[in-house]
Amino acid sequence: MSSFLGKWKLSETHNFDAVMSKLGVSWPIRQMGNTVTPTVTFTMDGDTMTMLTESTFKNLSVTFKFGEEFDEKTSDGRNVKSVVTKDSESKITQTQKDAKNTTVIVREIVGDTMKTTVTVDDVTAIRNYKRL
């Protein structure tokens, strides 16, 4: 999992507003979500990974073990049950579930880019992060 470790800055995003809309995120929060460029930092302590997301809007930290469900509060305020699986050394999949939706977030390292694909039902967004 060393390919994920370190800091990543959002460099480009496609269709994120549509995903937020599908999740029922309010218009003002969607506007903020469309303008911020978060930095994501991954660290490992044994078999536990922490993902810290920092932006001018909000800072969030989630700590998890692969394959174990945990409670998570999303940046838009939803409470979800989440699980992260390790697909390979360079690819992880996070599944978030609440009463209404299932969100699948695939993060894959390709060179110095972390390609993040966010899917809710039939709506998909791509968010690319560059290694800092």
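Backbone N, Cα and C define each Cβ position, glycine as well.
Although substitutions are noted, the structure shown does not include any of them.
These numbers come from a predicted model, not from an experiment.
When secondary structure is read from DSSP and collapsed to three states, Thr13 (variant position) falls in the strand class. The Cβ neighbour count for Thr13 (variant position), using a 10 Å radius and every protein chain shown, is 18. Here the residue is the original one, but Swiss-Prot notes a natural variant at this spot, Thr13 to Ser: In variants C, D, E, F and H.
The DSSP secondary structure for Pro28 (variant position) is helix. One entry in Swiss-Prot concerns the natural variant Pro28 to Ala. Its note says: In variants C, D, E, F and H.
Cβ contacts within 10 Å of Ile29 (variant position), excluding its own Cβ and spanning all protein chains shown: 15. Under its natural variant entries, Swiss-Prot includes Ile29 to Thr with the note: In variants C, D, E, F and H.
Taken residue by residue with DSSP, Asn79 (variant position) is part of a strand. Swiss-Prot gives this note for the natural variant Asn79 to Ser: In variants D, E and F.
Annotation for Glu89 (variant position): same-chain Cβ neighbours under 8 Å, separated by at least 6 residues, are Met1, Ser2, Ser3. For Glu89 to Asp, Swiss-Prot lists a natural variant annotated as follows: In variants D and E.
A strand conformation is recorded for Arg127 ((5Z,8Z,11Z,14Z)-eicosatetraenoate binding site) in the three-state DSSP classification. The Cβ neighbour count for Arg127 ((5Z,8Z,11Z,14Z)-eicosatetraenoate binding site), using a 10 Å radius and every protein chain shown, is 21. Per Swiss-Prot, the feature (5Z,8Z,11Z,14Z)-eicosatetraenoate binding site maps to Arg107, Arg127, Asn128, Tyr129.
Positions annotated as (9Z)-octadecenoate binding site by Swiss-Prot, on the basis of similarity to another entry: Arg107, Arg127, Asn128, Tyr129. In sequence order, Phe4, Lys91, Ile92, Thr93, Gln94, Met114, Lys115, Thr116 constitute the residues six or more apart from Arg107 ((5Z,8Z,11Z,14Z)-eicosatetraenoate binding site) in its chain with CB-CB distances below 8 Å.
Packing around Gly111 (variant position) is summarised by its Cβ count: 9 other Cβ atoms lie within 10 angstroms of its Cβ, all protein chains included. For the natural variant Gly111 to Cys, the note given in Swiss-Prot is In variants C, D and E.
The C-beta environment of Asp121 (variant position), restricted to residues of the same chain at least 6 apart in sequence and closer than 8 Å, consists of Lys22, Asn101. DSSP assigns Asp121 (variant position) to coil, not to a helix or a strand. According to Swiss-Prot, the natural variant Asp121 to Asn carries the following note: In variant D.
In sequence order, no residues are near Asp122 (variant position), counting only same-chain partners six or more apart with C-beta under 8 A. In Swiss-Prot, a natural variant is listed as Asp122 to Asn, annotated with the note In variants C, D and E.
Quoted from Swiss-Prot, the note on natural variant Val123 to Phe is: In variant B.
In Swiss-Prot, the entry for natural variant Arg131 to Gln states: In variants C, D and E. The structure shown retains the original residue. Cβ neighbour count for Arg131 (variant position): 15 (other Cβ atoms within 10 Å of its Cβ, all protein chains included).
According to DSSP, Arg107 ((5Z,8Z,11Z,14Z)-eicosatetraenoate binding site) sits within a strand segment. In sequence order, the variant positions near Arg127 ((5Z,8Z,11Z,14Z)-eicosatetraenoate binding site) (Cα within 10 Å of its Cα) are Thr13, drawn from Thr13, Ile29, Asn79, Gly111. Excluding the listed site residues Arg107, Arg127, Asn128, Tyr129, the same chain places Trp8, Leu10, Ser11, Val40, Thr113, Met114, Lys115, Thr116, Ile126 with Cβ atoms within 8 Å of the centre of the (5Z,8Z,11Z,14Z)-eicosatetraenoate site Cβ atoms. Within the same chain, residues at least 6 positions away in sequence whose Cβ sits under 8 Å from that of Tyr129 ((5Z,8Z,11Z,14Z)-eicosatetraenoate binding site) are Trp8, Lys9, Leu10, Ser11, Val40, Thr113, Met114, Thr116. When the variant positions Ile29, Val123, Arg131 are compared by Cα distance to Gly111 (variant position), the shortest distance belongs to Arg131.
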